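Participant: This is the structure I want to talk about, given as structure tokens.
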Amino acid sequence: MIFSVDKVRADFPVLSREVNGLPLAYLDSAASAQKPSQVIDAEAEFYRHGYAAVHRGIHTLSAQATEKMENVRKRASLFINARSAEELVFVRGTTEGINLVANSWGNSNVRAGDNIIISQMEHHANIVPWQMLCARVGAELRVIPLNPDGTLQLETLPTLFDEKTRLLAITHVSNVLGTENPLAEMITLAHQHGAKVLVDGAQAVMHHPVDVQALDCDFYVFSGHKLYGPTGIGILYVKEALLQEMPPWEGGGSMIATVSLSEGTTWTKAPWRFEAGTPNTGGIIGLGAALEYVSALGLNNIAEYEQNLMHYALSQLESVPDLTLYGPQNRLGVIAFNLGKHHAYDVGSFLDNYGIAVRTGHHCAMPLMAYYNVPAMCRASLAMYNTHEEVDRLVTGLQRIHRLLG
């Protein structure tokens, strides 16, 4: 299949609108991606003609809704090449998936004196749950430091592991710098020390294929809304043997086998014991449509187009005076920058006036901001529906802001 950005853009209704009298250039997909009509229509159709509560319903609508939900679990397992669909838990998103691991596996396996390793480039969602766990049990949080070019100081990693290391929690791709970490060697090293590995894949799965079996990670988590799917839905992958050992972290309906006031409660098997309550079935249906949409385009095709666009963007941005870029030359998805000494908020506001949507702030990565000694950055993210023309508009906009503000 030949990738056509024009055909892709035609599937996204929002891309035809104007902002401040100008065509929208949406360069904020790393925060949340726009949704194609196929996803919007699939979710709407479910609510119009197929909605019912899932699990245990004997009527047709309930049975069909349950089947559709479980088919999405199967589709998602194929998307990341899991061994079994029963290794996948539906969660609200990456943040909940990481918290689930911290509160279920973490509470059962991390003790006083143990340690967990993260990196200085992590999103707060892959920092705070581990800080909370370490504070609860008296464990130590160790940090892989950054290099100025936005890569990790991997030479320090062997010195951080010891016999008390229980987990390496690492991002696949930095949400600020676009750095893709060398997971294979990091995971191998962790396993050599008897540690488990959790990968935050929120910024990776939309850019190229992910194979959890090849990676050999123990946990992999991502969100639907960054993958052109709905908000409020995500996937947590856990190796089957680990998942079956993990206790539930939330109680309620759908996750039990039996409930007795005198004899207590027993749990149903994984993954369903981690899905208490009524699930976001509409969101799950929408996620399935997003996975189908991206798979039909071909992630390798998407990767090739996006990499060419990224190379073009980095080349063109060299023409902007006083522009500071953060991160390595080889990157995925995002370009973080500051213009002179102007605050990122001001630069982003000017760009919005030109119809260009970028993200400004600390990007839920305050330790990374502290490393670069800045309060905030602008971040332009490139998705499969962005164009060379939109990159040109960004460059022209930044040049114009530089002339106006000096």
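Don't overthink the numbers, they just go from 1 along the chain as shown.
The backbone N, Cα and C atoms fix where each Cβ goes, glycine too.
Substituted residues are absent from this model; it holds the original ones throughout.
Pasting the relevant annotations from Swiss-Prot:
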- H55 to A: No effect (MUTAGEN)
- H123 to A: Loss of function; possibly due to destabilization of PLP in the active site (MUTAGEN)
- C364 to A: Abolishes activity towards L-cysteine but not towards selenocysteine (MUTAGEN)
- C364: active site, cysteine persulfide intermediate (ACT_SITE)
- R379 to A: Loss of function (MUTAGEN)
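Mind mapping these onto the model and telling me what they sit next to?
Facilitator: For the recorded site, H55 (mutagenesis position), the DSSP three-state label reads coil.
When other Cβ atoms within 10 Å of the Cβ of H123 (mutagenesis position) are tallied across all protein chains shown, the result is 21.
In the three-state DSSP scheme, C364 (mutagenesis position) is classed as coil.
There are 17 other CB atoms within 10 A of the CB of C364 (mutagenesis position), with all protein chains counted.
There are 26 other Cβ atoms within 10 Å of the Cβ belonging to R379 (mutagenesis position).
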Participant: What does DSSP call H123 (mutagenesis position) in the simple three-state scheme?
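Facilitator: Where H123 (mutagenesis position) sits, the three-state DSSP reduction gives coil.
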Participant: Looking only at Cβ atoms, how many others are within 10 Å of the one on H55 (mutagenesis position)?
Facilitator: 16
Participant: May I ask for the distance between C364 (mutagenesis position) and R379 (mutagenesis position), taken between their Cα atoms and rounded to an integer number of Å?
Facilitator: 12
